[in-house]
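A.B. asks: Below are the features I grabbed from Swiss-Prot:
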- 16-17, R36, G61, 82-87, 108-111, L128: S-adenosyl-L-methionine binding site (BINDING)
- Q35 to E: 90% decrease in methyltransferase activity; when associated with D-34 and E-197 (MUTAGEN)
- H132 to A: Loss of methyltransferase activity (MUTAGEN)
- P229, H237, R241, R242, Y243, K252, E274, E309, K310, L311, M358, D369: ATP binding site (BINDING)
- Y230 to F: Loss of kinase activity (MUTAGEN)
- R270 to A: Decrease in kinase activity (MUTAGEN)
- D351 to A or E: Loss of kinase activity (MUTAGEN)
- W355 to F: Decrease in kinase activity (MUTAGEN)
Amino acid sequence: MTKDLNTLVSELPEIYQTIFGHPEWDGDAARDCNQRLDLITEQYDNLSRALGRPLNVLDLGCAQGFFSLSLASKGATIVGIDFQQENINVCRALAEENPDFAAEFRVGRIEEVIAALEEGEFDLAIGLSVFHHIVHLHGIDEVKRLLSRLADVTQAVILELAVKEEPFYWGVSQPDDPRELIEQCAFYRLIGEFDTHLSPVPRPMYLVSNHRVLINDFNQPFQHWQNQPYAGAGLAHKRSRRYFFGEDYVCKFFYYDMPHGILTAEESQRNKYELHNEIKFLTQPPAGFDAPAVLAHGENAQSGWLVMEKLPGRLLSDMLAAGEEIDREKILGSLLRSLAALEKQGFWHDDVRPWNVMVDARQHARLIDFGSIVTTPQDCSWPTNLVQSFFVFVNELFAENKSWNGFWRSAPVHPFNLPQPWSNWLYAVWQEPVERWNFVLLLALFEKKAKLPSAEQQRGATEQWIIAQETVLLELQSRVRNESAGSEALRGQIHTLEQQMAQLQSAQDAFVEKAQQQVEVSHELTWLGENMEQLAALLQTAQAHAQADVQPELPPETAELLQRLEAANREIHHLSNENQQLRQEIEKIHRSRSWRMTKGYRYLGLQIHLLRQYGFVQRCKHFIKRVLRFVFSFMRKHPQVKHTAVNGLHKLGLYQPAYRLYRRMNPLPHSQYQADAQILSQTELQVMHPELLPPEVYEIYLKLTKNK
């Protein structure tokens with residue numbers, strides 16, 4: 001290093017971070033990094049302990065290398081990336097001061113570095129307060145893609161994200177919620193919020209991974225994950241719950257609020273209540289109830305989580321959907337024994353459904369979704385009576401070929417469609433007074449169902465009416481639900497198109513307004529050009545007064561002209577600023593998803609319009625010209641191909657016609673000054689460039705404007 005550290009630090013655009021190992025600069029650092037370092041070190045230690053070795057770390061936007069070198073001091077192998085050479089110079093000087101550190105620093109762009117990463121090259125990536133600049137340059141979708149790839153090729157990513165509310169030029173480009181940048185990743189968790197030196201708005205820090213569940217007291221890889229509790233759940237819980245499945249664990253991760261505010265207060269409270277309820281039940285299960293062990297649990301302001309022992313087997317709903325053979329006797333028997341045992345201790349499961357039952361290889365059934373275990377005997381949906389709801393569950397076990405899709409349940413309540421002895425069993429319960437209905441009674445009658453009288457022989461007119469009515473109601477529910485789903489999808493598409501049209505109309509209105517303003521300025525400039533000779537004469541008069549050593553008093557016409565000239569200059573400056581802002585708005589529109597989605601539609605409409613305007617022959621000529629331009633451009637970039645083509649044309653005697661065609665399409669350029677001189681009149685040039693005025697007039701002009 002040819003320069004000492006003092007010189008390198010003095011050359012920094014900003015001392016943004018604490019200078020590692022040099023407390024003399026602590027007071028000059030824009031941000032105190034120690035609080036964030038504690039949190040980053042904690043996550044580093046957790047992952048290092050889980051992997052059983054020091055980590056390979058990539059620090060994107062490393063600035064002065066404080067975090068990189070701090071982790072290197074713990075044994076990490078570090079690569080730091082920053083686009084400013086001055087930052088990298090300081091990092092390298094600090095690395096030279098610590099030769100035992102495995103730290104390398106490079107100048108580079110984050111987009112290019114992420115694109116070139118190989119899977120497993122780094123264990124941990126850090127990106128602190130840097131990706132908002134990339135959002136501003138390339139848009140939200142591109143940053144989402146970059147972060148997805150970063151999470152794919154590493155075990156964990158730590159991100160500090162700027163927010164839209166910060167009062168800076170890049171704020172308008174940011175998403176409404178920073179989680180929009182990472183919600184496509186499998187696992188993300190808020191681990192802290194930190195103030196900055198720029199504004200009082202705190203920035204959140206997230207831990208992200210596509211491979212691991214990353215909780216302070218639990219750090220393990222998962223085999224797969226899903227944001228539905230079971231197959232076919234649709235938009236249950238609005239995708240606010242994520243489920244991670246490891247080799248021997250299951251992790252439930254519930255979000256209490258979501259980007260775009262899609263969760264209502266009731267839905268958020270439901271997530272929180274069910275998770276708390278499940279944690280409470282599993283940490284203190286009733287005596288004799290076979291509950292999975294709790295491995296970890298916790299929460300923060302945005303989310304809560306529970307990691308538990310993985311039960312063997314498969315979901316009953318998956319087995320039914322796959323048409324697998326099941327032993328209904330064993331499944332119902334084991335399930336009833338669990339429900340009766342819970343009931344005796346004052347607990348009930350309010351959501352006994354095929355997707356909340358796990359069946360092992362011995363066809364033994366176990367309840368899951370322990371957040372649905374309550375102390376009030378009432379189902380979470382229709383029918384609210386728990387025994388009636390269990391009737392529906394039993395019907396679902398035997399209704400493999402039904403296509404009903406009801407609002408609440410897709411099987412009937414009555415037991416009369418069941419085969420014997422199952423219908424005899426439930427009909428015996430049906431005949432009991434409702435106040436005696438419970439799972440103990442269901443279990444007692446289940447165990448002697450083979451000896452119960454036939455339900456068919458006892459069926460009367462009331463039972464027949466119930467069968468007919470329930471069948472019709474389920475069919476009608478299915479049709480209404482299917483039509484409602486189709487209508488909802490169409491409404492969503494219409495709403496999206498209306499939003500896109502509104503955006504395009506707004507942009508068009510802005511263009512028209514700016515164009516009108518520019519036309520008004522153009523008229524003003526034209527008037528000034530037409531009266532330039534009069535202005536020159538008045539300036540000569542003013543010069544004569546100045547030579548007489550008399551302070552000239554400008555005639556009213558001159559004062560008015562100068563005022564209008566000054567106003568025109570201000571207007572031009574104002575319009576230039578607005579034009580720049582308009583260009584930025586246009587860029588945002590061009591980067592938007594709606595613009596890309598309507599690209600094909602716009603191109604097709606343009607081609608139809610041009611075909612109508614110019615006709616088929618002219619459009620064909622235009623197409624041929626475009627092809628020829630492409631060919632000429634290709635040959636200019638590839639001299640060897642051009643040389644071969646020219647030789648071939650000479651041999652065929654076609655060189656001169658081809659050259660004339662080339663010159664016709666690519667005329668020799670004229671100088672910019674000549675082109676401007678052909679377009680602008682002398683008077684217009686003098687308005688735009690006062691130095692072109694006659695020397696005497698220009699001298700007066702300078703005297704009149706020197707105090708402005």
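Even glycines carry a Cβ here, placed using N, Cα and C.
Don't look for the substitutions in this one, it keeps the originals.
Source: prediction; values computed, not measured.
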A.B. asks: Looking at the recorded positions D82, E86, E274, D351, which sits with the largest number of other Cβ atoms within 10 Å of its Cβ?
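C.D. replies: Of the recorded positions D82, E86, E274, D351, the most buried by Cβ count within 10 Å is D82.
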A.B. asks: What is the number of other Cβ atoms found within 10 Å of the Cβ of R241 (ATP binding site)?
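C.D. replies: Here the count is 20.
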A.B. asks: For a quick check of packing: other C-beta atoms within 10 Å of the C-beta of Q35 (mutagenesis position), how many?
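C.D. replies: The Cβ of Q35 (mutagenesis position) has 12 Cβ neighbours within 10 Å.
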A.B. asks: Taking Cα atoms as reference points, rank the recorded positions Y16, D82, Y230 by distance from R241 (ATP binding site) and give the first.
C.D. replies: Y230
A.B. asks: Looking at the binding-site residues L128, M358, which one has the fewest other Cβ atoms within 10 Å of its own Cβ?
C.D. replies: M358
A.B. asks: Suppose we draw a 10 Å sphere around the Cβ of G108 (S-adenosyl-L-methionine binding site). How many other Cβ atoms does it contain, all chains included?
C.D. replies: 16
A.B. asks: Please report how many Å separate the Cα atom of Y243 (ATP binding site) from that of Y16 (S-adenosyl-L-methionine binding site), as a whole number.
C.D. replies: 39
A.B. asks: So how many other Cβ atoms are close to Q84 (S-adenosyl-L-methionine binding site), meaning within 10 Å of its Cβ?
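C.D. replies: By my count, 15.
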A.B. asks: Nearest by CA distance to Y230 (mutagenesis position): which of the recorded positions is it, out of E86, G108, I110, H132?
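C.D. replies: Closest recorded candidate to Y230 (mutagenesis position) by Cα: H132.
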A.B. asks: Cα of D82 (S-adenosyl-L-methionine binding site) to Cα of P229 (ATP binding site): how many Å, rounded?
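C.D. replies: Their Cα atoms are separated by 42 Å.
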A.B. asks: State the count of C-beta atoms found within 10 angstroms of the C-beta of Y16 (S-adenosyl-L-methionine binding site), not counting that atom itself.
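C.D. replies: Within a 10 Å radius of the Cβ of Y16 (S-adenosyl-L-methionine binding site) lie 17 other Cβ atoms.
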